[in-house]
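What follows is one structure encoded as structure tokens, with my remarks underneath.
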Amino acid sequence: MKPSHSSCEAAPLLPNMAETHYAPLSSAFPFVTSYQTGSSRLPEVSRSTERALREGKLLELVYGIKETVATLSQIPVSIFVTGDSGNGMSSFINALRVIGHDEDASAPTGVVRTTKTRTEYSSSHFPNVVLWDLPGLGATAQTVEDYVEEMKFSTCDLFIIIASEQFSSNHVKLSKIIQSMGKRFYIVWTKLDRDLSTSVLSEVRLLQNIQENIRENLQKEKVKYPPVFLVSSLDPLLYDFPKLRDTLHKDLSNIRCCEPLKTLYGTYEKIVGDKVAVWKQRIANESLKNSLGVRDDDNMGECLKVYRLIFGVDDESVQQVAQSMGTVVMEYKDNMKSQNFYTLRREDWKLRLMTCAIVNAFFRLLRFLPCVCCCLRRLRHKRMLFLVAQDTKNILEKILRDSIFPPQI
């Protein structure tokens with residue numbers, strides 16, 4: 001007899017799934033909104049994954065999450081490139097886009113300040129991203145605060161502060177303002193090729209000096225040290241440019257997906273909690289043999305298999321999930337206590353105490369007192385139920401993480 005699954009309503013929660021030093025794109029980014037994503041499919045897909053979780057069908061849930069991430073990946077993201085005039089912002093944008101300065105679509109560059117209004121650019125290397133080339137600071141008497149207001153910093157998702165030759169007070173002010181807005185930002189030191197060609201210091205020492213100078217200036221104003229990249233816009237394959245690209249791709253995924261998937265995880269957590277509550281009630285009030293479809297409700301190993309099946313974390317399902325996510329099954333099983341009863345008992349001291357030799361002997365002696373035996377049996381089952389539910393949450397969190405950043409095999 002196969003155990004039945006209960007349907008429960010779920011409300012979104014916001015667990016601590018992905019801590020960062022910076023606030024997410026939105027602290028209240030509801031998963032099922034379509035105005036952000038431009039897709040009316042998301043509410044439907046969200047409901048289908050919730051239904052799959054209630055029914056213990058994790059593979060169906062994985063398919064839904066993948067569709068969700070694919071849709072979220074199309075959300076437009078705005079990146080502001082800013083800094084002092086003459087720091088090479090336009091040249092950097094061209095290098096980031098892997099485009100020559102003389103091409104028609106390139107950002108104008110030159111000795112004279114060419115960028116007088118903010119200009120947007122796109123790149124096939126960063127789909128659905130708008131790179132904004134902002135006018136440089138310092139060319140007018142305009143304050144940094146007025147500049148921030150005029151350039152509409154509040155509309156930006158991620159900032160790249162360009163510096164060269166020196167890390168000025170304007171750079172520090174920009175960093176402090178952006179940090180106060182809770183936005184992600186990088187500092188990119190350009191023209192490194194020129195620094196290396198004119199410096200008497202070794203390359204290693206010069207790079208250390210630049211980074212230490214940036215850190216010291218930020219610390220004076222209590223600004224948290226952001227990602228810093230030392231590059232040459234003349235060669236986007238050297239120095240920190242590859243690292244910058246990789247970091248940017250990851251942060252774009254975080255900006256688009258982190259908050260919606262945190263909300264979705266909260267919904268999943270609620271569904272798992274509701275299922276636990278339903279089964280606790282059944283354990284307390286119903287025959288365990290009938291509820292679980294087992295012959296011996298004291299056979300903890302067999303009962304554990306049933307609980308894993310109820311939540312969809314049985315061996316076959318976990319194997320299918322791992323294959324679908326493009327990784328080995330041990331990536332998921334390594335974090336599971338409930339792989340088998342021996343492992344579960346070893347990992348959980350409460351269950352180990354409930355099933356130790358002394359308790360088992362006591363259990364056998366009190367066979368003639370059904371109420372006492374029944375109470376102990378139910379305690380064991382509730383503990384197993386709780387542990388399987390915890391494993392389910394861990395697997396769900398890993399699925400969501402891996403859907404944003406696929407594991408490297």
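Every residue, even glycine, has its Cβ placed from backbone N, Cα and C.
According to Swiss-Prot, the feature GTP binding site maps to 84-91, 109-113, 191-193, 232-234, an assignment based on similarity to another entry. Under the DSSP three-state reduction, N87 (GTP binding site) is assigned to coil, being neither helix nor strand.
As annotated by Swiss-Prot, domain 'IRG-type G' applies to 75-251, with the evidence given as sequence analysis. As a whole-number mean, the pLDDT of the domain 'IRG-type G' (75-251) in this prediction is 87.
For the mutagenesis of C8 to A, Swiss-Prot gives this note: Does not affect palmitoylation. The structure shown keeps the original residue.
In Swiss-Prot, a published mutagenesis experiment is listed as S90 to N, annotated Loss of targeting to plasma membrane and phagosomes. Here the Cβ of S90 (mutagenesis position) has 24 other Cβ atoms within 10 Å, regardless of which shown protein chain they belong to.
Quoted from Swiss-Prot, the note on mutagenesis experiment K270 to A is: Abolished ubiquitination by the DCX(WDR77) complex. DSSP assigns K270 (mutagenesis position) to a helix.
Experimental mutagenesis is annotated in Swiss-Prot for I358 to A, with the remark: No effect on subcellular location.
Under its mutagenesis entries, Swiss-Prot includes N360 to A with the note: No effect on subcellular location. Abolishes Golgi and lysosomal localization; when associated with A-364.
Listed in Swiss-Prot as a mutagenesis experiment, F362 to E is described as follows: Decreased lipid-binding.
One mutagenesis experiment catalogued in Swiss-Prot, R364 to A, is accompanied by this note: No effect on subcellular location. Abolishes Golgi and lysosomal localization; when associated with A-360 or A-367.
Under its mutagenesis entries, Swiss-Prot includes R367 to A with the note: No effect on subcellular location. Abolishes Golgi and lysosomal localization; when associated with A-364.
The binding-site residues listed here are D84, D193; among them, D84 has the most other Cβ atoms within 10 Å of its own Cβ. Under the three-state DSSP scheme, L234 (GTP binding site) falls in the coil class.
S90 (mutagenesis position) and L234 (GTP binding site) have their C-alpha atoms 12 Å apart, to the nearest angstrom.
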